[in-house]
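Written below as structure tokens is the structure these notes are about.
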Amino acid sequence: MHCFPCFSSPKNKKSSTTNETNDNNEPKPDDRRRAEETEEIEQSEGTSLKIFTFRELATATKNFRQECLLGEGGFGRVYKGTLKSTGQVVAVKQLDKHGLHGNKEFQAEVLSLGQLDHPNLVKLIGYCADGDQRLLVYDYISGGSLQDHLHEPKADSDPMDWTTRMQIAYAAAQGLDYLHDKANPPVIYRDLKASNILLDDDFSPKLSDFGLHKLGPGTGDKMMALSSRVMGTYGYSAPEYTRGGNLTLKSDVYSFGVVLLELITGRRALDTTRPNDEQNLVSWAQPIFRDPKRYPDMADPVLENKFSERGLNQAVAIASMCVQEEASARPLISDVMVALSFLSMPTEDGIPTTVPILSFKDKSMSIALSRHDSNLVSPPPELATEDDKSSTSSGEESSLESEKESVSKNEYKKKHEEEDSSMESDDESDSNSEHEKDQPPKPIDEKNQAQSLKIKYRYSWEDIDVNDERLSSKSSQKSNDESTSSRYDSDRDQDEKGKEEEEEEEAEEKHTHIEHIDSSKTDDDQSVYFDNDDDSGDDNGGSLHRIKSDVAIDSIKE
């Protein structure tokens, strides 16, 4: 009687234990799945990402019907769907099953993507990791892709004008710059192309289909992806990536340059309907890059030349830098973004209303743009310092010249007291030399824009300073000479008044002078020297003047 309760109690305890575990002492699949979902929810609490079941997304896309297919990329297919719970229209990307990440690895990457938030990136709103299914849910962009508007426009739609194209390029560069410089860790796009740039109703671009790859060690443009699988699109992929799978941030810059060329030319990156030498857009454009006169021929014919020639030259220069063969020769996307900010500005008659001073991290971009337009490059700060120094030095030199002139005036006066005829000849020679020196310098020809930049920022600043110094010194010397000559005239008048007194004294001392002259005939040159008593060695004074003795004797006899 008492045995039944005793045996029944242990039996019930054992049965409850078998319900929790299987024969191998492991949790049942339902419990394991419930635990994983709980862990996913806990990890997703820090983000705004939603977790969807496969059934929800299958219902939203009508079981992934062909009519809902939006496109197919390197990572899978994209379907248009409507969430039954909220009525929101979304884009569901069903990733390929080969090479699938584990659930935790996939979740970690998706959570990292969920933290990326920029106006020019398509927003990730949720994901699904149900069994072997891996799906991403994005906001739906209704305007279509850049490829549709450029290469497959609707019959009733107008072609994009030049300003709109440059604004799209600038905004796309902003999104790519966010992935390269702002995201942590940096994200390599890997497959940037016109079909992955989506446009909303306002033609604002949003980059899509980026980022499902871990990034390896490294910094800056040396950041490399771990995956060795080449996922890019031929025509957009950088040469180093196509040849050896070497993927860096500069690989994205190359792809962006191809997209920019598409916006400029209206051609596809790869068009098999064209002649063999024109099928690849970059190969066709490379020879034209070397001849700026052919740049207008690159413009999309549908633009009907309604663009600024200067803007076209700048855009082509930027694109040529981006598609360089060597990755190290390409600019940073941040520099590309800064350069495009100028081209995307509102214009009046093809000229921007305001001209910014551009600042680049890499000098190569500044050099490339300066070859086409001097308005984008400001004079180096060193030139301003040199100008200040030259003005100061010119002031010092002018003061020195004035001092020299004051000294020369005294000497000038002494010379004119002794010899009138020699000074008259000197005045004539000085006036002739001054007339030759006062000829103005030839003006600098800045009609050629490409040449004016070189003249303005390398040579003309120094030449103008030197010419200004010479002109200022010449003018000061001329004014000093005029004042000296006026003073000499007054002194000569005084000398004439005292001439009569000197003649009387000379008459009294006539005999003494004759004796002095006779004694001087013993010299070799038979001459008398008058010394100015100045040992300074200056060219303007201190020289010895000679008067022939026979002339002096004749004057005395008279």
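Just so you know, glycine gets a Cβ as well, placed from its N, Cα and C.
Heads up, this one's the original sequence, none of the swaps are in it.
The annotation active site, proton acceptor is assigned in Swiss-Prot to ASP191. In the three-state DSSP scheme, ASP191 (active site, proton acceptor) is classed as coil.
Taking all protein chains in view, 17 other C-beta atoms sit within 10 angstroms of the C-beta of LEU70 (ATP binding site). Among the features that Swiss-Prot reports, ATP binding site is placed at LEU70, GLY71, GLU72, GLY73, GLY74, PHE75, GLY76, ARG77, VAL78, LYS93, with the record citing sequence analysis.
The feature domain 'Protein kinase' is assigned by Swiss-Prot to 64-343.
Swiss-Prot gives this note for the published mutagenesis CYS3 to Ser: Loss of membrane localization; when associated with S-6.
According to Swiss-Prot, the mutagenesis experiment CYS6 to Ser carries the annotation: Loss of membrane localization; when associated with S-3.
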For GLU72 (ATP binding site) and ASP191 (active site, proton acceptor), what Cα-Cα distance in Å is obtained after rounding to a whole number?
13
Rounded Cα-Cα span from GLY76 (ATP binding site) to ASP191 (active site, proton acceptor), Å:
13
Within 10 Å of each Cβ, count the other Cβ atoms and name the one among the recorded positions GLU72, ASP191 with the highest count.
ASP191
Helix, strand or coil: which one is LEU70 (ATP binding site) in, per DSSP?
strand
Which value does the mean pLDDT take for the domain 'Protein kinase' (64-343) in this predicted structure?
88
Provide the number of Cβ atoms within 10 Å of the Cβ of VAL78 (ATP binding site), excluding the reference atom itself.
22
Surrounding CB atoms that lie within 10 Å of the CB of GLY76 (ATP binding site), all protein chains:
18
